[in-house]
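As written in Swiss-Prot, here are the features:
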- 263-378: domain 'C-type lectin' (DOMAIN)
- Asp320 to Ala: Loss of binding to ICAM3 and HIV-1 gp120 (MUTAGEN)
- Glu324 to Ala: Loss of binding to ICAM3 and HIV-1 gp120 (MUTAGEN)
- Glu347 to Gln: Loss of binding to ICAM3 and HIV-1 gp120 (MUTAGEN)
- Glu347, Asn349, Val351, Glu354, Asn365, Asp366: Ca(2+) binding site (BINDING)
Amino acid sequence: MSDSKEPRLQQLGLLEEEQLRGLGFRQTRGYKSLAGCLGHGPLVLQLLSFTLLAGLLVQVSKVPSSISQEQSRQDAIYQNLTQLKAAVGELSEKSKLQEIYQELTQLKAAVGELPEKSKLQEIYQELTRLKAAVGELPEKSKLQEIYQELTWLKAAVGELPEKSKMQEIYQELTRLKAAVGELPEKSKQQEIYQELTRLKAAVGELPEKSKQQEIYQELTRLKAAVGELPEKSKQQEIYQELTQLKAAVERLCHPCPWEWTFFQGNCYFMSNSQRNWHDSITACKEVGAQLVVIKSAEEQNFLQLQSSRSNRFTWMGLSDLNQEGTWQWVDGSPLLPSFKQYWNRGEPNNVGEEDCAEFSGNGWNDDKCNLAKFWICKKSAASCSRDEEQFLSPAPATPNPPPA
């Protein structure tokens, strides 16, 4: 038994020595003899104790190294902070610029609200109107020109009704219109212009001396008022004088509307544009007239002369639309046999459904009703009485001529 134990102890000793070498311990005789004396279980506990002790020693040996690393890290942080401080110092100007930008932004918003937008707008509008008003104030030379024109007009009107004088008055009124058109108060300027235009037409038709005298008196008062411009009260006085003058002119007799021609108690309008026969009837009806119906040889000669003088093909109110070959006027009356002499040679021939009559050259011709031609409207002239009561009453309104 003793012999067998010895080799086993030797083997155990060798094993323990190998394990201790693996853990970094040096072999000693005392430890080896101690291991040989101890059992296998206590040996494991001893090994664990030595292992823990060795690990603790290793950690303790590393502490100075960790402190050194921390110090290096702090030095690096310090250097970074130093560099950052220098960089921040360079950014001070930029931050100030940013601050200025923000201040300007706030100032812009504040100025946008000062003092009250509505009041600023109102002030702007008032200044704009004031500028326009000042720009329209008449120059003294213009006022003097108006005064001179009215003085001349007064003398000219007193010498009516010579035709040359009427023409001269027309030219003077045209110049007066341009001068008055520069006065302030634009709406009243326009009204003055329109009134002077109507006055021009009325003066051109004046035959009665009493009416001339009335206009002379009105113009005399107007001259006195214009001579004292540009005071606003005087301008108002001129406006009132022109209003009175308008009333006087409206009481004058106008047998025919403007741009119509008077002949034997009727008014005639010769168009400046072309329409077909049916549309020509409509155009005349719109102004209280009808496509011309010829009632006498004198009227025929007058109208034929008007048409041939302008070298136009012009519709009249005659057709055979209701029954081929039976010619009838638009008022329903038949064509009298005595009027058949006015047809041109070989007419009417009804070539290609020609059912409407026209003035052509020195006579009449039939043509297609859908062709566009000039036309003539006819209506009765207004009666002009010399009775004073009739003279003082306003003339009936006359419609404008049809679209030319």
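Each residue's number is its place along the chain shown, starting with 1.
Every residue, even glycine, has its Cβ placed from backbone N, Cα and C.
In sequence order, Gly346, Pro348, Asn350, Asp367 are the same-chain residues whose CB sits within 8 A of the CB centroid of Glu347, Asn349, Val351, Glu354, Asn365, Asp366, the residues recorded for Ca(2+) being left out.
For the domain 'C-type lectin' (263-378), the number of residues in each DSSP class (helix H, G, I; strand E, B; coil) is 28 helix, 35 strand, 53 coil. Straight-line distance linking the Cα atoms of Glu324 (mutagenesis position) and Glu354 (Ca(2+) binding site), rounded to a whole number, equals 10 Å. For the recorded positions Glu347, Asp366, the greatest number of Cβ atoms within 10 Å around a candidate Cβ is found at Asp366. The average pLDDT the prediction assigns to the domain 'C-type lectin' (263-378) is 95. Distance between Cα atoms for Val351 (Ca(2+) binding site) and Asp320 (mutagenesis position): 13 Å, as a whole number.
In this structure the C-alpha atoms belonging to Glu347 (mutagenesis position) and Asn365 (Ca(2+) binding site) are separated by 6 Å. Within the set of recorded positions (Asp320, Glu324, Glu354), the lowest number of other Cβ atoms found within 10 Å of a Cβ is recorded at Glu324. When the alpha carbons of Asn365 (Ca(2+) binding site) and Asp320 (mutagenesis position) are compared, the span between them is 12 angstrom. Rounded to a whole number, the distance between the Cα atoms of Asn349 (Ca(2+) binding site) and Asp320 (mutagenesis position) is 12 Å. Summary for the binding-site residues Asn349, Asn365: the Cβ-based neighbour count within 10 Å is maximal at Asn365.
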